[in-house]
Amino acid sequence: MDKQNSQMNASHPETNLPVGYPPQYPPTAFQGPPGYSGYPGPQVSYPPPPAGHSGPGPAGFPVPNQPVYNQPVYNQPVGAAGVPWMPAPQPPLNCPPGLEYLSQIDQILIHQQIELLEVLTGFETNNKYEIKNSFGQRVYFAAEDTDCCTRNCCGPSRPFTLRIIDNMGQEVITLERPLRCSSCCCPCCLQEIEIQAPPGVPIGYVIQTWHPCLPKFTIQNEKREDVLKISGPCVVCSCCGDVDFEIKSLDEQCVVGKISKHWTGILREAFTDADNFGIQFPLDLDVKMKAVMIGACFLIDFMFFESTGSQEQKSGVW
């Protein structure tokens, strides 16, 4: 054995390589023939195989037809502000088109965009909102569709159509609010909003319930059957804190979620009506009812937080 090793070393004394082995690899790289089982992977000085290498490379290097990891799984479209869209999940059974996103989330964040023209001139423009999940991914984009005269003459009590689109630009939810009385002292013509998904197909309603002290609402399904209740605080003031509207069972004994108006800072609260909201609901809640909760949030926004400055609805007592 010693004699054989000495013969092998004599062939390439400067590299200590076996007889017949090409000496193109550096001395420190020799760990045995490439691909030979029982030898460790490549060392620091071992050069990687060239691009398109088809043979069995050293251990630790990817082989052909093997997936490359740490790459994005979804080709997500990116919005104007660089916000990624939420990947579309597998639609559950009997799910209206476009509502499959709601099947996998239990929290929604709604951010109203600041309109510079409205801030500088007080001229009321169409409201626009970003609807995101808890990871900051955009789920929907919502835009109000009303004429100039209606917005500036009727103010927060105005009727409106609010269209909610998905990442493909398809309108998946439509909110219809008729013109109603905004005073709690007049119980004959209270606020309501209709939620449609897809557009033209009602899936639920949010109906204001008269109460002398508290803002209350009833959530109804497409058959006008009561499903849930919403109860807000007596003082709908957002000064330095959030305002919570609790989502309750029909007997109002169990709280199942909430709609929160988030405090956005003294300057934004004082000079704009661009508000931030959060909606929390059970993960297993029907996607139609989750969409109805979005409609309830927009109705609450227009009723209590659309006015600016020290106007009554912004910091009043219900």
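Backbone N, Cα and C define each Cβ position, glycine as well.
No substitution from the list is modelled in this structure, which keeps its original residues.
Quoted from Swiss-Prot, the note on mutagenesis experiment H12 to A is: 60% reduction in nuclease activity; when associated with A-53; A-111; A-211 and A-262.
Annotation of the published mutagenesis Y69 to F in Swiss-Prot: Decrease in phosphorylation; the original residue is retained in the structure shown.
Under its mutagenesis annotations, Swiss-Prot gives T161 to A the following note: No induction by PKC/PRKCD. Under a cutoff of 8 A between CB atoms, and with a sequence separation of 6+ in the same chain, the neighbours of T161 (mutagenesis position) are E144, D145, T146, T174, L175, E176, R177.
H262 to A appears in Swiss-Prot as a published mutagenesis result, with the remark: 60% reduction in nuclease activity; when associated with A-12; A-53; A-111 and A-211. Taking all protein chains in view, 15 other C-beta atoms sit within 10 angstroms of the C-beta of H262 (mutagenesis position). Mapped onto three states, the DSSP output places H262 (mutagenesis position) in strand.
Under its mutagenesis entries, Swiss-Prot includes D273 to A with the note: Reduces the Ca(2+)-dependent phospholipid scrambling.
Look at F277 (mutagenesis position): DSSP puts it in a strand. Listed in Swiss-Prot is the mutagenesis experiment F277 to A, annotated as follows: Reduces the Ca(2+)-dependent phospholipid scrambling.
Per Swiss-Prot, mutagenesis I279 to A is noted as: Reduces the Ca(2+)-dependent phospholipid scrambling. Around the Cβ of I279 (mutagenesis position), the number of neighbouring Cβ atoms within 10 Å comes to 22.
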Could you give the Cα-Cα distance between H262 (mutagenesis position) and I279 (mutagenesis position), in whole Å?
11
Which of the three DSSP-derived classes (helix, strand, coil) applies to T161 (mutagenesis position)?
strand
For F277 (mutagenesis position), nearby residues of its own chain (Cβ under 8 Å, 6 or more apart in sequence):
L109, I110, I259, S260, K261, H262, C297, I300, D301
